[in-house]
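K.L.:
Could you have a look at this structure, given as structure tokens, before my questions?
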Amino acid sequence: MNRSALDFRHFVDHLRRQGDLVDVHTEVDANLEIGAITRRVYERRAPAPLFHNIRDSLPGARVLGAPAGLRADRARAHSRLALHFGLPEHSGPRDIVAMLRAAMRAEPIAPRRLERGPVQENVWLGEQVDLTRFPVPLLHEQDGGRYFGTYGFHVVQTPDGSWDSWSVGRLMLVDRNTLAGPTIPTQHIGIIREQWRRLGKPTPWAMALGAPPAALAAAGMPLPEGVSEAGYVGALVGEPVEVVRTQTNGLWVPANTEIVLEGEISLDETALEGPMGEYHGYSFPIGKPQPLFHVHALSFRDQPILPICVAGTPPEENHTIWGTMISAQLLDVAQNAGLPVDMVWCSYEAATCWAVLSIDVQRLAALGTDAAAFAARVAETVFGSHAGHLVPKLILVGNDIDVTEIDQVVWALATRAHPLHDHFAFPQIRDFPMVPYLDAEDKARGSGGRLVINCLYPEQFAGQMRAATASFRHAYPTALRRRVEERWSDYGFGDA
């Protein structure tokens, strides 16, 4: 296994060796400048920036932007994401999804518990804790505050100790030892917090920032309730994640993490959190009261690196990490339910607001169904799952379409979906509350925003196709295509 999957420092060094990292030694300001540079990196698909010289910050502290952004080189577009799993830099979406699904079927490998780890090189306890000494960035001009946690994961455990949950979440700085952030009731952190609330106790909590990249990715995967991400990460990389115990509350966190915050989630205290530029690409103008997270201890490596995601228009990590992990989980859900689905992909360009399902048309024909009945079956299966709850729209295409290629998806959507017959709304299915097009009535009702779009011609339900596709792949004999590819440079096109 490539060590980059289990060691964030190794991951950063690997990016540098690949030419996919820029060491920024020019002084920068955590107040918007770091956010602006990182947003431009996403939008230009430039190398990840590692900021070494941050004004008025803890000496030696650094910030890494765009840790899973896409690259401009099409052949290596997903290399930063692939490196999270120790895969080669030319790996694509299908390679990554295949690896994630294989780990779902593998035996979990429990973490290895250590007495000490690199994250304990520096430990602040009690009154020593001062989060404001770190380069906590204001990422967007509209944000309601500075965000410490945008590319880290919460660590919580059920009161009976049976389930350790790692889940990606955001946290806004309130003061030197307090943060605020959402604990959505339907997500795992909310489920576990409610168990502690019923006991009348605050929730023991930690956050890992700059954790093993594979662990961060797994924490963004909607695994089933009760499944501990640490064991899944072990199965994913083929060896245990090394963990150490926190200083104050008995939780276990990855031993080589850059920064660990620990303390508790308040029973009932809240603070206004947000607004914040979000995964869907918008920043709505009003914040919300969210639970307080009290930090009782802070551990960090020498010269710690704080990774950040500057959320907004795609693609950024909410799409490359979260969207990819959802894709793998939805494929598993669909196939376990017997649906004729051979690939699922949350198009990054759709900001994790739709998933495209590739349908095996021969298997579809064997079902003897039609568009309406099939859409209803897909909706019940997918939207009813934990992963499917997060994605409000599904697009069904034949497997002649490569669902990982957005131009093919858009072509199918424009030319195969009938405006009257192929749009199926499911207003009774509950919604994910952060979907941006939901209005006040939808949110009050908790439903109304679910849609399945059928991009399968009626003939495809019988295993046929209405018309031939006029493309290089479909409109020419195989032997001729190969000859053209082999002679491409002879024609004067170089290696393009």
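Placement of Cβ uses the backbone N, Cα and C atoms for every residue, glycine included.
Every position carries its original residue.
These came from Swiss-Prot, pasted as-is:
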- Glu278: active site, proton donor (ACT_SITE)
- Trp166, Ala218, Ala219, Met221, Glu229: K(+) binding site (BINDING)
- Val168, Arg170, Gln187, His188, Glu229, His386: prenylated FMN binding site (BINDING)
- His188, Glu229: Mn(2+) binding site (BINDING)
- Asn318 to His: Prevents prenyl-FMN binding (MUTAGEN)
- Asn318 to Cys or Ser: Decreases activity with pyrrole-2-carboxylic acid, but increases activity with furan-2-carboxylate (MUTAGEN)
- Asn318 to Asp: No change in activity (MUTAGEN)
K.L.:
Around Asn318 (mutagenesis position), how many other CB atoms lie within 10 A of its CB?
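P.N.:
24, counting other Cβ atoms within 10 Å of Asn318 (mutagenesis position).
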K.L.:
Please determine which of the binding-site residues listed here (Arg170, His188, His386) has the lowest count of neighbouring CB atoms within 10 Å.
P.N.:
His386
K.L.:
Below 8 Å Cβ to Cβ and six or more residues apart, same chain only. Which residues does that give for Trp166 (K(+) binding site)?
P.N.:
Phe153, His154, Val155, Ala208, Ala215, Ala218, Ala219, Ser228, Glu229, Ala230
K.L.:
Can you check which residues sit near Gln187 (prenylated FMN binding site), meaning Cβ under 8 Å from its Cβ, same chain, 6 or more apart in sequence, and list them in order?
P.N.:
Ser167
K.L.:
Return the residue, from the listed recorded positions Glu229, Glu278, with the maximum count of other C-beta atoms within 10 angstroms of its C-beta.
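P.N.:
Of the recorded positions Glu229, Glu278, the most buried by Cβ count within 10 Å is Glu229.
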K.L.:
Looking at Cβ-Cβ distances, which residues of the chain lie under 8 angstroms from Met221 (K(+) binding site) while being 6 or more apart from it?
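P.N.:
Once residues fewer than 6 apart are set aside, Met221 (K(+) binding site) is near Leu100, Glu229, Tyr232, Met325, Ile326, Ala328, Gln329.
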K.L.:
Starting from the Cα of Glu278 (active site, proton donor), work out which of the recorded positions (Val168, His188, Asn318, His386) are within 10 Å.
P.N.:
Asn318
K.L.:
In which DSSP state, out of helix, strand and coil, do we find His386 (prenylated FMN binding site)?
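P.N.:
Coil, per DSSP.
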K.L.:
Give the maximum pairwise CA distance in Å, whole number, for the residues Val168, Arg170, Gln187, His188, Glu229, His386 listed as binding prenylated FMN.
P.N.:
20
